[in-house]
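Beneath this line is the structure, given in structure tokens, with notes to follow.
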Amino acid sequence: MHGGGPPSGDSACPLRTIKRVQFGVLSPDELKRMSVTEGGIKYPETTEGGRPKLGGLMDPRQGVIERTGRCQTCAGNMTECPGHFGHIELAKPVFHVGFLVKTMKVLRCVCFFCSKLLVDSNNPKIKDILAKSKGQPKKRLTHVYDLCKGKNICEGGEEMDNKFGVEQPEGDEDLTKEKGHGGCGRYQPRIRRSGLELYAEWKHVNEDSQEKKILLSPERVHEIFKRISDEECFVLGMEPRYARPEWMIVTVLPVPPLSVRPAVVMQGSARNQDDLTHKLADIVKINNQLRRNEQNGAAAHVIAEDVKLLQFHVATMVDNELPGLPRAMQKSGRPLKSLKQRLKGKEGRVRGNLMGKRVDFSARTVITPDPNLSIDQVGVPRSIAANMTFAEIVTPFNIDRLQELVRRGNSQYPGAKYIIRDNGDRIDLRFHPKPSDLHLQTGYKVERHMCDGDIVIFNRQPTLHKMSMMGHRVRILPWSTFRLNLSVTTPYNADFDGDEMNLHLPQSLETRAEIQELAMVPRMIVTPQSNRPVMGIVQDTLTAVRKFTKRDVFLERGEVMNLLMFLSTWDGKVPQPAILKPRPLWTGKQIFSLIIPGHINCIRTHSTHPDDEDSGPYKHISPGDTKVVVENGELIMGILCKKSLGTSAGSLVHISYLEMGHDITRLFYSNIQTVINNWLLIEGHTIGIGDSIADSKTYQDIQNTIKKAKQDVIEVIEKAHNNELEPTPGNTLRQTFENQVNRILNDARDKTGSSAQKSLSEYNNFKSMVVSGAKGSKINISQVIAVVGQQNVEGKRIPFGFKHRTLPHFIKDDYGPESRGFVENSYLAGLTPTEFFFHAMGGREGLIDTAVKTAETGYIQRRLIKSMESVMVKYDATVRNSINQVVQLRYGEDGLAGESVEFQNLATLKPSNKAFEKKFRFDYTNERALRRTLQEDLVKDVLSNAHIQNELEREFERMREDREVLRVIFPTGDSKVVLPCNLLRMIWNAQKIFHINPRLPSDLHPIKVVEGVKELSKKLVIVNGDDPLSRQAQENATLLFNIHLRSTLCSRRMAEEFRLSGEAFDWLLGEIESKFNQAIAHPGEMVGALAAQSLGEPATQMTLNTFHYAGVSAKNVTLGVPRLKELINISKKPKTPSLTVFLLGQSARDAERAKDILCRLEHTTLRKVTANTAIYYDPNPQSTVVAEDQEWVNVYYEMPDFDVARISPWLLRVELDRKHMTDRKLTMEQIAEKINAGFGDDLNCIFNDDNAEKLVLRIRIMNSDENKMQEEEEVVDKMDDDVFLRCIESNMLTDMTLQGIEQISKVYMHLPQTDNKKKIIITEDGEFKALQEWILETDGVSLMRVLSEKDVDPVRTTSNDIVEIFTVLGIEAVRKALERELYHVISFDGSYVNYRHLALLCDTMTCRGHLMAITRHGVNRQDTGPLMKCSFEETVDVLMEAAAHGESDPMKGVSENIMLGQLAPAGTGCFDLLLDAEKCKYGMEIPTNIPGLGAAGPTGMFFGSAPSPMGGISPAMTPWNQGATPAYGAWSPSVGSGMTPGAAGFSPSAASDASGFSPGYSPAWSPTPGSPGSPGPSSPYIPSPGGAMSPSYSPTSPAYEPRSPGGYTPQSPSYSPTSPSYSPTSPSYSPTSPNYSPTSPSYSPTSPSYSPTSPSYSPTSPSYSPTSPSYSPTSPSYSPTSPSYSPTSPSYSPTSPSYSPTSPSYSPTSPSYSPTSPSYSPTSPSYSPTSPSYSPTSPSYSPTSPNYSPTSPNYTPTSPSYSPTSPSYSPTSPNYTPTSPNYSPTSPSYSPTSPSYSPTSPSYSPSSPRYTPQSPTYTPSSPSYSPSSPSYSPTSPKYTPTSPSYSPSSPEYTPASPKYSPTSPKYSPTSPKYSPTSPTYSPTTPKYSPTSPTYSPTSPVYTPTSPKYSPTSPTYSPTSPKYSPTSPTYSPTSPKGSTYSPTSPGYSPTSPTYSLTSPAISPDDSDEEN
């Protein structure tokens, strides 16, 4: 939140955060105290004589009125004064309409006369209520209210039974005694409300008195409330301090400040006052009138009228939408906007202005595609970039760059808009300011224009999921639209038909950092919603990729070269062509293999892959090239299409993301697009009308098919007319007919479509788009070529509209295909007018559906989000909401994040017992097999050792148990589960990395496998803790993964299938552990919002209405959005309630028995089995009028068992339908019994035999005997009889249940088609088998009764009515049911949502023990704070409630904090940072008085480029400041060669006075220091010297492009020809620096500490940069003491985590490897030789470990061919000792782990006074060097800088000759020969090249040309980029696999002799000349 203060917008003092918000009602005296208008506002006018009037409605004390004016209260101006409240004293109190209902509730709870609670507060019930409702005052009131409702008398003394006020006279004594309740004992009135008035009415108090009803005036209520005691207030749920009952009645009305009701000034007319002001004027007027009338003693009814009016005005000011009241209007007739309307609704204050605001620094324009951008870039128009600014703080490092921007001003781009001084003054650069204003100082802020590389947030509405707002890097481009990469359109759901998108430029570095680390596009590639990528390759690239990877694509050399030009990660090697003769040709697959990153392994299929191939004999051949195999990063076979490159789980992109990390995947996307699109330019892809034409035979076919279809339809119609059509079960005749017709027509369409497709050639362009998956489907093709097909509206054929026909052009009752919407033309042929009309009808329906659906799903999504917004993973790993209620104990029940899991198969679940044993049991009896798989010694061990055999048996037992467990968990045998760590792929990776030969026996001991897996599963911890509960929870969370682990890594499969070596197995275990730990959900993750988005987003894709799917046995279930709505609303009456009834035993298999149960369930009334009924007058039963009944009726009457005389002459004859009777298994007897049971003796019912021709029931009324007596009324009676009989008839037909359950109207019986409803059993062999059993499905539900039926399976039977399940089975059952129903809704249309999101929603809805609907009735009844509730719905009601009860909001949720502008406790806001004050002492001061800080000052040079990848390390981070001279600033820590983390900045010459005149800079300056291409901690991979990079490191550095083609920036001091201390080629030559003579041991080019491969090695310094003794202290791990090299601190920089040698988050070989740390990224020093966790000799990461694979991006010197212990590299060869006999890398003083190098070694202690790197102790190559050697003290004569042999000025050893002078013109770095005046020293002459034998500064033994160490030797040439740690694909061990030849002349930017100015001389040239 920003306060006032200086105009910078930030207030000077930091604002405290708001901890909680207390609600309450203001008391009248408080209102008066806070009011600024003493005496109240008395006048309705606003002004008087043109001045605002004191005491009027525009009182100047209330705030500023004119723009220029000041406030009379606080003297602030318009922006500063917040406004002040006034007040109006009301003449009579009035009700507050918001509290009216509360007022009534309280009134009903207290005595009308004595204001005591009607229930004694000692009543146990009250005590119970108080205990139960702690902290829920609202509940308390409700309960107390329920208790008091029944009481209609105020309880007197202790005699509770004292009903009538007999003891009233002694009431006074009662009060003094205080024994009982002490009430007055009088009758209580009922309180009623009418409009805004309350009435009290008494019902006859005593027998004689009448009811009396009086109007309750607000005064009276006020009096009653005033007498309520504080304790009783509390019982009533009020908080006496904040909200007493009498304050709910308005006596003093607050007048809002002027800023809340500003007047609008219209030109030329008076001010237009705000609605509120108008309202207040009305109130003041009527109030004054009322006061006058009262004082003048007016008539009562006048005053009553006035009070009523005042009441009305006060009410409508608060709420102008009161029911039953007229609206308060303005003169124009527009209703006024009341306070309530200001708050509520989407546009209201809360949702419109607090929860969501309009923001600055945003831009919006149309988007257009640009495939050449990277996926995380966004092209921004220059016009926008020049308008949006970013405030950058001036530091010594960026002052020159900013000064330059300021100089350019706002008119030129890039420039700046404002300078903000440190005192807050803002200088606007748009209006030419004084030049003196433009001077910058550190601490100022410059608002500079947006420039390349800035981080922005890009967003497209509707923002349905988190992938709709992602971070991009800016790329400024001409023209006026945002450009973005095509692959990013999928997550944004964007297309380029005119979509607009928004861009937000974050304004602080913190925000930037968060976006960069959390929200950048590459990090969002995989969505947690369904654990798959959301970005794939689309459109033309996808079409092209399919064409490109076909078998017959060959490229010539020229084309290959051309394509490689577009491959940014190319390592400079062209692969061997696939075809050599007659001319070299490369295949598309080969080129694609270059694009695939790393060592990816992947198997997919092409979209046209035939299903039967996988099992057939050709499964390895794949005749159609449809099986895609990528092995070790090479595309071996297969055509790529959407399946491998699209957004599916397990696609190439997905694997790349999981294995290689997001950054490499980003390059993968870009490279595919640039390379493939450029190939497509050569190849071409077009589509024309020709593609839509098939051959004539096909058209003939199509015609015939359609003709036949029409014929079939006519036949069906005729059948229906002739009544020959049998209705299918459960359908009417009409439905059956429609279904059949539909089927015929659809078959016709499909058939024609497929024949049309078959006719298309392989080269058809429609087809190629469909096959690749880029656009369209088979149906689209067939519609274009063959037939458009049937048009539907609401799932049926086009309905009749005009008098039994669809259009007037058809005859009536035409059911034929044409008339009902079958379009038989194709799009190519064109539609006839009627067809076109029907087609338009179908299309229009789709549009309407979409529009309606959008609104529905939008609201659903909002409710979901609001209900779960504050649910997050806390630091104890539980999932809780804002009020700390546990929702889940572990997120997703396994504690893992959704992005990092994949589908895997559980191997043990499916196979039969035999297969299981064969695959998993280690068979130690079969010796031959063992010998094949294990090495000899292991075989002996296994065969001879019983202990081992027992272990192996135990392992198998364990797996068998696992299998049993799995079969319980997955009873259906579905083995696909979502787990972290794809084990099979990891094993495959291991096989590739360790070059496992599957034909050789393995050296992996089976026991090692068993033990290893056991150990590993102990390490995979989700739940910490040792108590039984934690242990159980841990087991539950990791059970599936452990089972998967044990079954995949079992000894048998390890030996037989995988054949891993011991080494590989160790690697695998380490990898699994680190991958598993990376997959754990992060605390602070807002999983609630994530789940809501993940469910809401698929909902928008769902269909809205459910169509009746034709042919499904007519049983309809609601699906799609309506069903989702029912579920989350927990609707009591779902549209289609239904039970799925499973049966037991015999009845499940026997249709007859199933039918019995069906009859027992289905509700049958008499009507359902009745054919017809009739009423006859049949006075003589013996000879009935119905002749056909005569026979059997006589039988009855011959021997009547009833009184024939009582029988009524009226007869009800019911004829039953035999078919229905038998269908429902009913007999006549049963029916008659039911009737007799229902009506008893009042009816006589006789029936004929079940086998009779017609089934007849005859029913007569039995008259009672006395009716006979009253003869004279007989006629009436007889009339009665037949009417009565009518009633009985209708009652019997509808209401009488013959059998079944009332609620179940219909039951369907069928055999399940899908597996999930079949009964799955496990056979004896242990296989799964699905049996078809009869299942019943019902319309209507009655779970309780159905479950108790005989033969119903009570376990599997389910209901889809959630509420019913809750009532019958309880909360756990309903949770599972809800989850299943939700899953069913979502998966119905083929979407997949990860289980954790569904689970979270279900848990949110059920975790309170009752069902919480996701509506205002559920969400807003939780105990969350009022602010959260009011941001959802019912805004005003919630706030009123909160005020009345004095609630407080603890500010723990998300909404609350957003409303108050605070950081929400989510994500990075849910923890605090701890600052180590001790470490801050090591911080570095930056002297600001740096000489030469001009435009060409050193820092200007550095930051002249785009912000470097790191953005510059802030000086305070690094502790290198001992002994800094004023020039020290020049060596700012972040200035060094291209941003190496600890770059040359801390160079000795910084501390030495030698560099006194330093603008001159060190060669360590990479000419493009900040360029993205320079090696920096955040861009580990880019600086591969290869690729399209010029020797000067990176042509992509924006700053250098325009200014200096060769990479020299002319004004950069480093290249200033006269700069004395700089000579780009001088090895380390600074004539004045005594310590740096070229022979200084720390300099020899071969000195280990000077590894040319260290990233900071700048291309122009041929051998050594004077500023960095160990060549960039962070050079990832080479430089013997690297990590410990900091003069002041053992670990790099205590404050910068990324430099600490032990930093856990870095590893050079990253993705695939991490010895001890969960996540690595390559250039970290933690790989340094001294880092304890990784010593090159550490056994399991031995230098030969292939894991340092050729492409491992950052190859550090621990790589095999350079690891000191690596046998193949043999640095131990005597002639390698780099310049000193006792300094062989294996010598104790060097070995990286050697104690003498440890930073803590005594002579190296950081506290040693001036332990600068150039102090002699640090010269590793000096012969007598031994760090602990006492003789080596810095003052030792041997090393005195003035010692003749060392001093650069001494004639003996001036590198060139004594006459060399720093200013000598010949010493210009740009002079072509560049010789510092002496031939022997010209770096371009062979004699002095580091490879020349004569140059061996201190040690004759080490000639750089010595064979083992020739720098040009391909294995290790210090100059060869191939060996540079940053080169992405280089492995010294495999020169053959590597693709970069070290001798390639043009490419070795790091070569010492490679002087930029003489490109012709390359390291090997000079070598040859020697």
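Even glycines carry a Cβ here, placed using N, Cα and C.
No substitution from the list is modelled in this structure, which keeps its original residues.
According to Swiss-Prot, the feature RNA binding site maps to Arg67, Arg460, Asp499. Arg460 (RNA binding site): 21 other CB atoms within 10 A of its CB, across all protein chains.
The Zn(2+) 1 binding site annotation in Swiss-Prot covers Cys71, Cys74, Cys81, His84. In the three-state DSSP classification, Cys71 (Zn(2+) 1 binding site) falls within coil.
The annotation DNA template strand binding site is assigned in Swiss-Prot to Lys346, Arg358, Arg1416 on the grounds of similarity to another entry. DSSP assigns Arg1416 (DNA template strand binding site) to a helical segment in the three-state reduction.
According to Swiss-Prot, the feature Mg(2+) 1 binding site maps to Asn493, Asp495, Asp497, Asp499. Sequence-distant neighbours of Asp495 (Mg(2+) 1 binding site) (same chain, 6+ apart, CB under 8 A from its CB) are Thr489.
Listed in Swiss-Prot is the mutagenesis experiment Lys1268 to Arg, annotated as follows: Mice appear phenotypically normal. Simultaneous knockout of Xpa leads to growth retardation, skeletal abnormalities, cataracts, progressive motor neuron degeneration and death at 5-6 months.
According to Swiss-Prot, the mutagenesis experiment Lys1838 to Arg carries the annotation: Loss of acetylation and loss of regulation of growth-factor-induced gene expression; when associated with R-1859; R-1866; R-1873; R-1887; R-1908; R-1922 and R-1936.
According to Swiss-Prot, the mutagenesis experiment Lys1838 to Ser carries this note: Loss of methylation and dimethylation but no effect on phosphorylation; when associated with S-1859; S-1866; S-1873; S-1887; S-1908; S-1922 and S-1936.
A mutagenesis experiment is reported in Swiss-Prot for this position, Lys1859 to Arg, and the note states: Loss of ubiquitination, no effect on interaction with WWP2; when associated with R-1866; R-1873; R-1887; R-1908 and R-1922. Loss of acetylation and loss of regulation of growth-factor-induced gene expression; when associated with R-1838; R-1866; R-1873; R-1887; R-1908; R-1922 and R-1936.
Recorded in Swiss-Prot as a mutagenesis result, Lys1866 to Arg carries the remark: Loss of ubiquitination, no effect on interaction with WWP2; when associated with R-1859; R-1873; R-1887; R-1908 and R-1922. Loss of acetylation and loss of regulation of growth-factor-induced gene expression; when associated with R-1859; R-1859; R-1873; R-1887; R-1908; R-1922 and R-1936.
One entry in Swiss-Prot concerns the mutagenesis experiment Lys1873 to Arg. Its note says: Loss of ubiquitination, no effect on interaction with WWP2; when associated with R-1859; R-1866; R-1887; R-1908 and R-1922. Loss of acetylation and loss of regulation of growth-factor-induced gene expression; when associated with R-1838; R-1859; R-1866; R-1887; R-1908; R-1922 and R-1936.
Here the residue is the original one, while Swiss-Prot reports the published mutagenesis Lys1873 to Ser with the comment Loss of methylation and dimethylation but no effect on phosphorylation; when associated with S-1838; S-1859; S-1866; S-1887; S-1908; S-1922 and S-1936. Highly decreases methylation and dimethylation; when associated with S-1859; S-1866; S-1887; S-1908 and S-1936.
Looking at Swiss-Prot, you'll find the mutagenesis Lys1887 to Arg noted as follows: Loss of ubiquitination, no effect on interaction with WWP2; when associated with R-1859; R-1866; R-1873; R-1908 and R-1922. Loss of acetylation and loss of regulation of growth-factor-induced gene expression; when associated with R-1838; R-1859; R-1866; R-1873; R-1908; R-1922 and R-1936.
Swiss-Prot documents Lys1908 to Arg as a published mutagenesis change and attaches the note Loss of ubiquitination, no effect on interaction with WWP2; when associated with R-1859; R-1866; R-1873; R-1887 and R-1922. Loss of acetylation and loss of regulation of growth-factor-induced gene expression; when associated with R.1838; R-1859; R-1866; R-1873; R-1887; R-1922 and R-1936.
Per Swiss-Prot, mutagenesis Lys1922 to Arg is noted as: Loss of ubiquitination, no effect on interaction with WWP2; when associated with R-1859; R-1866; R-1873; R-1887 and R-1908. Loss of acetylation and loss of regulation of growth-factor-induced gene expression; when associated with R-1838; R-1859; R-1866; R-1873; R-1887; R-1908 and R-1936.
In Swiss-Prot, the entry for mutagenesis Lys1922 to Ser states: Loss of methylation and dimethylation but no effect on phosphorylation; when associated with S-1838; S-1859; S-1866; S-1873; S-1887; S-1908 and S-1936. Highly decreases methylation and dimethylation; when associated with S-1859; S-1866; S-1873; S-1887; S-1908 and S-1936. The structure shown retains the original residue.
Under the heading of mutagenesis, Swiss-Prot lists Lys1936 to Arg and annotates it as follows: Loss of acetylation and loss of regulation of growth-factor-induced gene expression; when associated with R-1838; R-1859; R-1866; R-1873; R-1887; R-1908 and R-1922.
Every protein chain shown contributes to the tally, and the Cβ of Cys81 (Zn(2+) 1 binding site) ends up with 22 other Cβ atoms within 10 Å. Rounded to the nearest whole angstrom, the C-alpha distance between Arg1416 (DNA template strand binding site) and Asp499 (RNA binding site) is 34. Site extent for DNA template strand: among the recorded binding residues Lys346, Arg358, Arg1416, the largest C-alpha separation is 27 Å. Rounded to a whole number, the C-alpha distance linking Lys346 (DNA template strand binding site) with Arg67 (RNA binding site) is 30 angstrom. Per-site Cβ counts within 10 Å over the binding-site residues Cys71, Cys74 peak at Cys71. Each residue contributes its Cα atom, and for Arg67 (RNA binding site) and Cys81 (Zn(2+) 1 binding site) these two points are 12 Å apart. For the pair Cys74 (Zn(2+) 1 binding site) and Arg460 (RNA binding site), the Cα-Cα distance reads 44 Å. Within the same chain, no residue at least 6 positions away in sequence has its Cβ under 8 Å from that of Asp497 (Mg(2+) 1 binding site). Distance noted between the C-alpha atoms of Arg460 (RNA binding site) and Arg358 (DNA template strand binding site) is 15 Å. Put plainly, the binding-site residues Lys346, Arg358 were compared by Cβ crowding within 10 Å, and the winner is Lys346. Comparing local CB density within 10 A for the binding-site residues His84, Arg1416, the maximum falls on His84. In this structure the C-alpha atoms belonging to His84 (Zn(2+) 1 binding site) and Arg358 (DNA template strand binding site) are separated by 26 Å.
Checking each of the binding-site residues (Cys71, Cys81, Arg358) against Asp499 (RNA binding site), the C-alpha distance stays within 10 Å for none of them. For Asp499 (RNA binding site), the number of other Cβ atoms no farther than 10 Å from its own Cβ, over all displayed protein chains, is 16. If you measure from the Cα atom of Asn493 (Mg(2+) 1 binding site) to that of Cys71 (Zn(2+) 1 binding site), you get 51 Å.
For Asn493 (Mg(2+) 1 binding site), the count of additional Cβ atoms within 10 Å of its Cβ stands at 17 [all protein chains shown]. Cys81 (Zn(2+) 1 binding site) sits 22 Å from Arg358 (DNA template strand binding site), taking the C-alpha atoms as the reference points.
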